[in-house]
Amino acid sequence: MVSVSEIRKAQRAEGPATILAIGTANPANCVEQSTYPDFYFKITNSEHKTELKEKFQRMCDKSMIKRRYMYLTEEILKENPNVCEYMAPSLDARQDMVVVEVPRLGKEAAVKAIKEWGQPKSKITHLIVCTTSGVDMPGADYQLTKLLGLRPYVKRYMMYQQGCFAGGTVLRLAKDLAENNKGARVLVVCSEVTAVTFRGPSDTHLDSLVGQALFGDGAAALIVGSDPVPEIEKPIFEMVWTAQTIAPDSEGAIDGHLREAGLTFHLLKDVPGIVSKNITKALVEAFEPLGISDYNSIFWIAHPGGPAILDQVEQKLALKPEKMNATREVLSEYGNMSSACVLFILDEMRKKSTQNGLKTTGEGLEWGVLFGFGPGLTIETVVLRSVAI
């Protein structure tokens, strides 16, 4: 008779969870940051608020963002005036948009990831879907299963309303699933659409205005599995260790609330300070077992919450400016796409590493870190190992 421990051992994979493919997608509507303040104040009927517009222009200029992609076009916004008004009841209109657009954009990214992976989609055993954009039942995971034509018995996990740290959360969950289910192939999809957070400006709530200057739409998809099939599956990064922690004394630093007016975000001014204050402890916990204490010797994938966070982290750890190149490039080209951002940065890094003729997918280095920051203030840490190119 077979023992439970033997059954458990047979169910586990041999090697670490590995990212086997990455795909990304954005809406067709591209918004140039330099002209966005004019568009934003015009479409929200706020052109008379000249001082506020000047403040918003400065926010956009300092954002280090060149362009963003948005589902919301001028035409859609004109048809939905309540979405443009500050705190006007508009949840129904917003929900009607995102319950369709989140799975649609997610599908676009997933199709690219599945194509790169090179295996039939029938081999996908698990599906993780994450979005901060709206809620529905059955969820975006169900809709995506239908849109992609996945098997009806694929094991689904739906994460709603997590926020910007969740790119790390999906990797942590995918790692556990891949390593504890032999032969598992996990499709991970983060799809974010700002239709839930867009609203007109307010003189009294400048933190809301910060979000209007930073957030963009995007979806990213990964295939994760252990023990890659030789000659068929091509590993990109290995996931070695993960952690999640709530930063001490950070309650209310970042929070979001789904209300009649949509999803409202609140940020304390000291969010960059809280992140930089807690990052050393997270790094020590992650890299001390590997004997690594020089954080310039690893590659970096950090959620680009905004330029101030990146600047303070660089300063705190005395990082060389090039360490955040991939992160800053994604921020510049796409803005803050919440949970999808770090997955875009993984894609950017492996592509640039190949283009530049480097030895590994991690800018020529072996070890790296992925950080997610978001509501709580919650910090997700993932230790990555690159793969030889």
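Glycine residues also receive a Cβ, built from the backbone N, Cα and C atoms like all the rest.
Modelled residues match the original; the substitutions are not represented.
Source: prediction; values computed, not measured.
As given in Swiss-Prot:
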- C164: active site, acyl-thioester intermediate (ACT_SITE)
- K55, F56, Q57, R58, M59, C60, D61, K62, A308: CoA binding site (BINDING)
- T197, G216, D217: substrate binding site (BINDING)
- C164 to A, D or S: Loss of activity (MUTAGEN)
- F215 to S, W or Y: Drastically reduces catalytic efficiency (MUTAGEN)
- G256 to A: Decreases catalytic efficiency 2-fold (MUTAGEN)
- G256 to F or L: Drastically reduces catalytic efficiency (MUTAGEN)
- G256 to V: Decreases catalytic efficiency 7-fold (MUTAGEN)
- F265 to V: Decreases catalytic efficiency 2-fold (MUTAGEN)
- H303 to A, D, N or T: Drastically reduces catalytic efficiency (MUTAGEN)
- H303 to Q: Decreases catalytic efficiency 13-fold (MUTAGEN)
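Overlay of Swiss-Prot feature records on the structure.
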residue	record	DSSP class
K55	CoA binding site	helix
D61	CoA binding site	helix
T197	substrate binding site	coil
G216	substrate binding site	coil
G256	mutagenesis position	strand
F265	mutagenesis position	strand
H303	mutagenesis position	coil
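Within 10 Å of the C-beta of H303 (mutagenesis position) we count 32 further C-beta atoms, all protein chains included.
Residue annotation for CoA gives K55, F56, Q57, R58, M59, C60, D61, K62, A308. The furthest Cα pair among them is separated by 17 Å. Of all the recorded positions listed here (C164, D217, F265), C164 has the Cα closest to the Cα of A308 (CoA binding site). For the substrate site, whose annotated binding residues are T197, G216, D217, the maximal Cα to Cα separation is 11 Å.
Among the recorded positions listed (T197, F215, D217, G256, F265), F215 has its Cα nearest to the Cα of Q57 (CoA binding site). For the recorded positions shown (G216, G256), fewest C-beta neighbours within 10 angstroms: G256. Cα to Cα, F265 (mutagenesis position) and D217 (substrate binding site) are separated by 16 Å. Calculated from their C-alpha atoms, the gap between D217 (substrate binding site) and D61 (CoA binding site) amounts to 19 Å. Of all Cβ atoms in the protein chains displayed, 20 besides its own lie within 10 Å of the Cβ of T197 (substrate binding site). Its own atom aside, the Cβ of K55 (CoA binding site) has 17 Cβ atoms within 10 angstroms in the protein chains shown. Here the CA atom of D61 (CoA binding site) lies 25 Å from the CA atom of G256 (mutagenesis position). Local packing around the recorded positions M59, C164 was summarised as the count of other Cβ atoms within 10 Å of each Cβ; on this measure the leading residue is C164. Other than the site residues T197, G216, D217, same-chain residues with C-beta atoms no more than 8 angstroms from the centre of those residues' C-beta atoms, the substrate site, are R68, Y69, M70, Y71, E192, V193, T194, A195, F198, F215, G218, G335, N336, M337, S338.
When the binding-site residues D61, D217 are scored by other C-beta atoms within 10 Å, D217 scores highest.
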